[in-house]
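Per Swiss-Prot, the features are:
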BINDING   HIS360, HIS365, HIS540, ILE662  Fe cation binding site
DOMAIN    2-114  domain 'PLAT'
DOMAIN    115-662  domain 'Lipoxygenase'
VARIANT   VAL260 to Leu  In strain: FVB/N
VARIANT   VAL453 to Leu  In strain: FVB/N
VARIANT   PRO617 to Ser  In strain: FVB/N
Amino acid sequence: MVKYKILVATGDSVFAGSANLVHLWLVGEHGEADLGKQLRPLLGRKTELEVDVPLHLGRLLAVKLRKQKGLLDSDWFCKSITVQGPGTQGEAFFPCYSWVQGKETICLTEGTALKVTDDTQNLFRKYREQELENRRNVYRWGSWKEGLILPIAGSTERDLPRNQRFMKDKDLDFSLSLVKELKNFAIKGTLDFVSRVQKLEDYQKVFPHTKTALPERVRGSWKEDALFGYQFLNGANPMLLRRSMRLPARLVLPPGMEDVQTQLEKELKAGSLFEVDFSLLDGVKPNIIIFKQQYVTAPLVMLKLQPDGRLLPMVIQLQPPRHGCPPPLLFLPSDPPMAWLLAKIWVRSSDFQLHQLQSHLLRGHLMAEVISVATMRSLPSLHPIYKLLAPHFRYTMEINTLARNNLVSEWGIFDLVVSTGSGGHVDILQRATSCLTYRSFCPPDDLADRGLVGVKSSLYAQDALRLWEIISRYVERMVELFYRSDTDVKEDPELQVWCREVTEVGLLGAQDRGFPLSLESRAELCRFVAMCIFTCTGQHASTHLGQLDWYAWIPNGPCTMRKPPPISKDVTERDIVDSLPCLQQARMQITVTKFLGRRQPVMVALGQHKEEYFSGPRPRDVLKQFQEELAIMDKEIEVRNASLDLPYEYLRPSLVENSVTI
């Protein structure tokens, strides 16, 4: 008889334990031992077993487990199983982090990461193949709207694989906070039907009380040109600003504006001319809300970077020129204050549309979902890249399914209160999909292409580059443990299938936009994996965390505009408030922004996941080094922000979530 000591860890979330007995088997290279119904898993507990096995199993390869159905059937969340005894080299660790359901038999392989080519005796081949076959049946590609990158199949969150659903603590927090915000909306919103905005200060009625000082600062300074320009550098959407290489062709300067032309050319020559072009919105059909037409424009903003780092607007053009029509009106800082303010408000509303749809939803949420589904379909749990990426997929599929069903669905939030709802938002997403280049997801390339490297007042650029470098070093160190040469990368068939699954299937053939169809070297692999992790963490955080800060004061980021853009510069405050959202629309914007933009109480910061997918000290040391570098960056940002008038925190590692969860 051979003695084994087994330690089974159950999750500590509500309902993670089970009333059912669990059947266990030990699988070794010389045979398999049935341990019988040995275990009743308890919430948050580690259950210890000592068993005698009548045969020598040799090297321990796997643990199989199956939950026995009783009178009361309940799922069980198994974290991991640890085995001590012969063939374990002291101790063998079997990561699980999965729900055990029904009578399904789950096979947990030992946590040492292995590529196909490492398994020279084919000991794990059948486990890899069976796991991927099962996963491809469970994780199927779906289709939401034609021309958009692919989601997970499933109409509602109940259709998702159990392992991708919210744990009970997350589910309760999400549901209760949503009920709270909707209750407040219902109570206070009834008064909005009898109230009308008479002046800009009336939006104070819906201005929320927040835990940070920035919304109040925005409310007090939103009219200032410096704050208007600052938002393109470090606001909720820092993804549109780029340095001008030439004057845009659409910028038609009519006679009498020679001085403006001279100023623009001077800044262009000095390398201090920047632009934000919203042409993606041109021709988008605007929404009709409660039988009232809403309006959308496609502005162009030209800005100059001052020696002190301030970015100031020089010219605003609200619409592109049309053939056979007079040149569109240009707005200048020297115009009457109300005309200039209304032009800036139109820009802020346009920025709201592209921020929420292109930068946040598409580039953050939907891109992370493509990566997660492709990984689940292509890489078995033994694979080192699966183990590296798995912590960054937590809750992404469910939050995206909820967004498709409630935010951008028919009669969802966009249809109810946003100027691009009722189809325009889908048009924008389809157009933006064609702009998804590989370089734009890698900050060193993206920031270089947009001319933002070295711009000291772009705190987003500085922090994005720093975070990318830390993530890249983490990936490189981990890859070096398992890929000794470029040949190892090229000859890894599962890795190549995964890369093609992302680019050709999930991204609908994005190889023409620079995404790789294959990975030919360690450098290419590291860049691709770093892109995946940054997308699921920093990329999303940079466009998510600022929502409440910058949109709490409605005139600074209106979700819709109720009047067409001005055709003259004879503008009054009445014209402005009649253009901005009514109080009902404004309150709904605040309700959604508060709910989605709040700091999450159930949150795992970047690199702080507790799941251990790797076994052995070397991967653990690499993760520890990653955490140490993140802590240094976090502290340095804290020190920097203490001396800043406007602190920038959206890429602070302690605030960046480890995955897209909200």
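Just so you know, glycine gets a Cβ as well, placed from its N, Cα and C.
Remember, predicted model here, so these are calculated numbers, not experimental data.
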Can you tell me the CA-to-CA distance separating HIS540 (Fe cation binding site) and VAL453 (variant position), as a whole number of Å?
20
With DSSP as the yardstick, break the domain 'PLAT' (2-114) down into helix, strand and coil residue counts.
0 helix, 64 strand, 49 coil
Once near-sequence residues are set aside, which residues in the chain of HIS360 (Fe cation binding site), 6 or more away, have Cβ atoms under 8 Å from its Cβ?
ASN237, HIS540, THR543, HIS544
Which residues, sitting 6 or more apart from VAL260 (variant position) on the same chain, put a CB under 8 Å from its CB?
LEU253, MET314, VAL315, LEU330, LEU332
When DSSP states are folded down to helix, strand and coil, where does VAL453 (variant position) land?
coil
Quick check: which same-chain residues outside HIS360, HIS365, HIS540, ILE662 lie with their CB within 8 A of the centre of the Fe cation site CB atoms?
LEU361, GLY364, ALA368, ILE399, THR543, HIS544, VAL660
Given PRO617 (variant position) and ILE662 (Fe cation binding site), what distance in Å do their CA atoms have, once rounded to a whole number?
33
Which of the three DSSP states, helix, strand or coil, fits VAL260 (variant position)?
helix
Could you tell me which three-state DSSP class ILE662 (Fe cation binding site) falls into?
coil
Between the Cα atoms of VAL453 (variant position) and HIS365 (Fe cation binding site), what distance do you get, rounded to the nearest Å?
26
Could you tally the C-beta atoms, other than its own, that fall within 10 angstroms of the C-beta of VAL453 (variant position)?
16
Can you give me the same-chain residues 6 or more apart in sequence from ILE662 (Fe cation binding site) with a CB-CB distance under 8 Å?
ILE399, HIS544, LEU596, GLN600
Taking HIS365, HIS540 as the binding-site residues to compare, which has the smallest set of other Cβ atoms within 10 Å?
HIS365
Quick one: what's DSSP say for HIS360 (Fe cation binding site), helix, strand or coil?
helix
